Amino acid sequence: MAPPKAASHRPAVRRKKSGTLVDSILDKYLNVRFFKYLLLEPAALPIVGLFVLLAELVINVVVIQRVPYTEIDWVAYMQECEGFLNGTTNYSLLRGDTGPLVYPAAFVYIYSALYYVTSHGTNVRLAQYIFAGIYLLQLALVLRLYSKSRKVPPYVLVLSAFTSYRIHSIYVLRLFNDPVAVLLLYAALNLFLDRRWTLGSTFFSLAVGVKMNILLFAPALLLFYLANLGLLRTILQLAVCGVIQLLLGAPFLLTHPVEYLRGSFDLGRIFEHKWTVNYRFLSRDVFENRTFHVSLLGLHLLLLLAFAKPIWTFFQSYVRLRRIEDQLQPQITQQNLQLKAQKRPKKVEKDKDKDQKKFTTEQQSFLKAFEKSLQKASGGKATPAPAQAEPERYGIHFDRCTQLALLPFFLCNLVGVACSRSLHYQFYVWYFHSLPYLAWSTPYSLGVRCLILGLIEYCWNTYPSTNFSSAALHFTHIILLAGVAKQLIQTMRINNAAKREQQEQQKKLQ
């Protein structure tokens with residue numbers, strides 16, 4: 001990679017020599033080029049994200065005020081928590097109108113707090129606004145990840161957020177516990193990418209304590225731990241997750257441990273066929289057949305094994321780039337300080353600075369390979385550096401390497417969703433916010449990517465599910481997985497070619 005490019009990515013706009021400040025602002029921002037930048041350039045997502053959050057605030061308020069609330073599980077949640085608050089710690093005795101309590105202890109504590117805040121669960125409108133806050137907070141965390149990765153154009157996220165009726169319904173009209181678990185999960189992902197490991201492990205374990213579907217991310221997290229921390233520190237983080245589960249479950253484990261484990265972590269629970277979104281075309285007998293369940297579990301494990309090597313390679317590349325960032329960032333900071341301190345240094349000082357601050361050949365080749373691989377993986381073209389232009393400041397957007405971390409996490413979750421024994425409508429939040437990222441991680445055309453997202457939205461909005469909607473959902477999952485797999489193979493080839501090129505350059509230097 002050539003010396004770092006200027007950090008600014010906004011389109012250049014000619015400025016008038018004279019005029020008021022207002023004229024200057026209008027000339028700079030109220031033009032077609034700037035609007036195209038906001039819609040198409042991933043680097044503009046932090047700006048666009050603010051408008052998305054403000055618009056979503058209005059949308060959620062309108063939905064709460066105008067669309068009737070639908071009671072499904074809220075009353076049952078309150079009944080289950082009321083039993084706990086009355087002193088019952090036997091999970092087999094904690095029940096609601098829809099059946100026994102089947103969620104871990106963190107769910108009980110969170111919804112017990114909501115029980116008190118909402119006047120024993122009677123103030124549903126207040127609960128709806130609390131869940132609107134959960135929605136906005138989670139969306140902010142999701143947008144932060146997308147902003148770091150710079151992979152998906154802003155207009156895709158805008159359309160995805162504004163057009164999903166089902167997602168808004170799940171959050172503010174149904175009050176399910178799935179949004180709470182997913183919120184904690186995205187908080188954990190943000191913390192992991194900030195390298196705040198113990199806090200991230202804490203939030204991940206809390207998410208599992210709300211609902212077990214978060215364990216679908218666990219295979220990727222285990223490899224991420226190992227790649228970043230090594231074996232001993234990985235064991236420490238796993239211990240953090242385990243201790244939190246023990247602390248959360250202590251009131252139940254110390255009194256009725258078997259009932260707690262059987263009730264909250266029941267992997268063999270049979271789902272009702274009438275609520276399935278993905279297997280409507282199967283008969284009830286096949287749907288509830290144990291052999292069918294074991295077959296899906298086997299397929300899940302086989303897919304995880306098939307993706308294990310590229311996932312591990314992605315994580316290793318991510319770790320190497322973070323180490324390069326740690327090496328180069330002090331140099332970049334020093335160069336920016338020098339540029340700020342003096343506009344035109346003397347020639348002697350220039351030569352001295354070049355000798356001291358010049359990136360090593362290994363660093364340059366590694367960064368060049370990284371930039372090339374990410375550009376090809378995202379389908380983008382290299383941005384030519386302006387010839388003989390003196391940058392205002394140096395900068396390398398190292399956070400773009402989060403692409404190497406996010407895709408494996410989202411992919412593992414998608415595999416789990418695709419192989420699920422049954423999907424209910426509220427389960428859409430498990431992977432909804434990762435779908436644009438996954439679609440843009442395929443080599444498909446823009447039209448095919450949008451078609452995939454549109455079909456998935458159609459399937460989840462079809463109520464009750466039909467044979468066609470269930471089959472279409474499986475079809476889109478398969479197409480999406482196949483596209484991601486193809487892109488992974490291409491990226492692996494690019495990575496291997498970059499390694500060979502780097503090795504050849506090192507041999508020449510020797």
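Any Cβ shown, glycine's included, is placed from N, Cα and C.
Variant annotation in Swiss-Prot: Val286 to Leu, described as In strain: Berkeley and bIf; the structure shown retains the original residue. The number of other Cβ atoms within 10 Å of the Cβ belonging to Val286 (variant position), over all protein chains shown, comes to 12.
Taking the Cβ of Ile311 (variant position) as reference, residues of its chain lying under 8 Å away and at least six apart in sequence are, in sequence order, Ala220, Leu223, Pro408, Leu411, Cys412. Looking at Swiss-Prot, you'll find the natural variant Ile311 to Thr noted as follows: In strain: Berkeley, bIf and Apxo.
Among the natural variants in Swiss-Prot, Thr333 to Ala has the note: In strain: Berkeley, bIf and Apxo. The residue drawn here is the original one.
What Swiss-Prot says about the natural variant Gln338 to Glu is this: In strain: Berkeley, bIf and Apxo.
For the naturally occurring variant Lys340 to Asn, Swiss-Prot gives the following note: In strain: Berkeley and bIf.
One mutagenesis experiment catalogued in Swiss-Prot, His433 to Arg, is accompanied by this note: In tid4 mutant. Its Cβ taken as reference, His433 (mutagenesis position) is surrounded by 23 other Cβ atoms within 10 Å in the chains shown. Under DSSP, His433 (mutagenesis position) is assigned to a helix (H, G or I) in the three-state scheme.
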Integer Cα-Cα distance in angstrom, His433 (mutagenesis position) to Val286 (variant position): 31
